[in-house]
Amino acid sequence: MISSYKYNPKLYFLSTFVVTYILWFTGAYLSFSSTYSGIYMLIMLPGLMAPFIISTILIAKSKNNELKKDFINRLFNLKLINLKTIPVVFLLMPAVILLSILLSIPFGGSISQFQFSGGFSFSTDFVPVLFLLLLAATFEELGWRGYAFDSLQSRYSLFKASILFGIFWSLWHFPLIFVNNSYQYEIFNQSIWYGLNFFLSILPMGIIITWMCLKNRKSIILAIIFHFLINLNQELLAITQDTKIIETGVLFLVAAAIILYDKKMFFEKLG
């Protein structure tokens, strides 16, 4: 974060939530309309871009050249990436998923979960799902890493900022449970517990992505790649929603291990 700039987390998150919620609740309504269901994604996509758009506006209007240069550098400078972390970037989520499947078997989970899913767990009428997963990772991390997280870290310790960010990131997805054919809509219709598990799983995920981003000198492109790989890995195997509950527990253990490993960094006092 830039010490010469005064971040405004309240303005950022309030603006992002208001814009996203208005667009996504509108899109949710249109997704069930026989007349407009084919174009509801035109409303949803700007909502997905809101974290990035608000971040860009605040940075552009800041009149702080150091802040602007820092954003551009973290977005395009590949030298920020620590090559030693690349194996973790690519292998962490597959390892978590495979371990979760193994742990599910004594509780009745099927070994067929090790098979490739052969498709995606949700559908859209407008944008290919794989492209949507990439868009989600890109626009979210451009906003979250471009301004949002730094704004929280300017006020709080890394640990508290990570917890707050995870809560905000989780709640940001809330309107999606009302969007026809969305992943969140599908799992909530299967079971409210599956839906709640989705929101809960975001909390440790926020800590993990934040830690990985910091270990790569806040590289935004690295955060985008890591986020996309997480999204993609969640769709590759035929993992059940029951196993995803176990997966959330594993993610919490991973997040806890990361915090203990870098305890000094997470609890370092400001100033």
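Indices start at 1 and increase along the chain as displayed.
Backbone N, Cα and C define each Cβ position, glycine as well.
Positions annotated as active site, proton donor/acceptor by Swiss-Prot: Glu140 (among others). When other Cβ atoms within 10 Å of the Cβ of Glu140 (mutagenesis position) are tallied across all protein chains shown, the result is 24. In the three-state DSSP reading, Glu140 (mutagenesis position) counts as helix.
Residues or ranges marked as active site, proton donor/acceptor by Swiss-Prot on the basis of experimental evidence: His173 (among others). Take the CB of His173 (mutagenesis position) and look out to 10 A: across all protein chains shown you find 18 other CB atoms.
Record note (Swiss-Prot) on the mutagenesis of Leu45 to Trp: Decreased enzymatic activity to about 25 percent relative to wild-type. Around Leu45 (mutagenesis position), a 10 Å sphere centred on its CB holds 16 further CB atoms from the protein chains shown.
According to Swiss-Prot, the mutagenesis experiment Leu132 to Trp carries the annotation: Decreased enzymatic activity to about 20 percent relative to wild-type. Taking all protein chains in view, 22 other C-beta atoms sit within 10 angstroms of the C-beta of Leu132 (mutagenesis position). In this structure, Leu132 (mutagenesis position) is part of a helix by DSSP.
According to Swiss-Prot, the mutagenesis experiment Glu140 to Ala or Gln carries this note: Nearly loss of enzymatic activity.
Sequence-distant neighbours of Glu141 (mutagenesis position): residues of the same chain at least 6 apart with a C-beta under 8 Å from its C-beta are Ile209, Ile220, Ala223, Ile224, His227. Swiss-Prot documents Glu141 to Ala as a published mutagenesis change and attaches the note Decreased enzymatic activity to about 15 percent relative to wild-type.
In this structure, His173 (mutagenesis position) belongs to neither helix nor strand by DSSP; it is coil. One mutagenesis experiment catalogued in Swiss-Prot, His173 to Ala, is accompanied by this note: Strongly decreased enzymatic activity.
According to Swiss-Prot, the mutagenesis experiment His227 to Ala carries the following note: Decreased enzymatic activity to about 20 percent relative to wild-type. There are 23 other Cβ atoms within 10 Å of the Cβ belonging to His227 (mutagenesis position).
For Asn231 (mutagenesis position), the same-chain residues 6+ apart in sequence whose C-beta sits under 8 angstroms from its C-beta are Leu133, Ala136, Ala137. Annotation of the published mutagenesis Asn231 to Asp in Swiss-Prot: Decreased enzymatic activity to 40 percent relative to wild-type. At higher pH 8.0 nearly loss of enzymatic activity whereas the activity of the wild-type is unchanged; the original residue is retained in the structure shown.
Among the mutagenesis results in Swiss-Prot, Asn231 to Ala has the note: Nearly loss of enzymatic activity. The residue drawn here is the original one. The secondary structure of Asn231 (mutagenesis position), as reduced to three states from DSSP, is helical.
Inclusion criterion for the mutagenesis positions Leu45, Glu140, His173: a C-alpha placed within 10 angstroms of the C-alpha of Leu132 (mutagenesis position); this criterion is met by Leu45. The two recorded residues, Glu140 (mutagenesis position) and His173 (mutagenesis position), show a Cα separation of 11 Å.
The separation of Leu45 (mutagenesis position) from His173 (mutagenesis position), Cα to Cα, is 13 Å.
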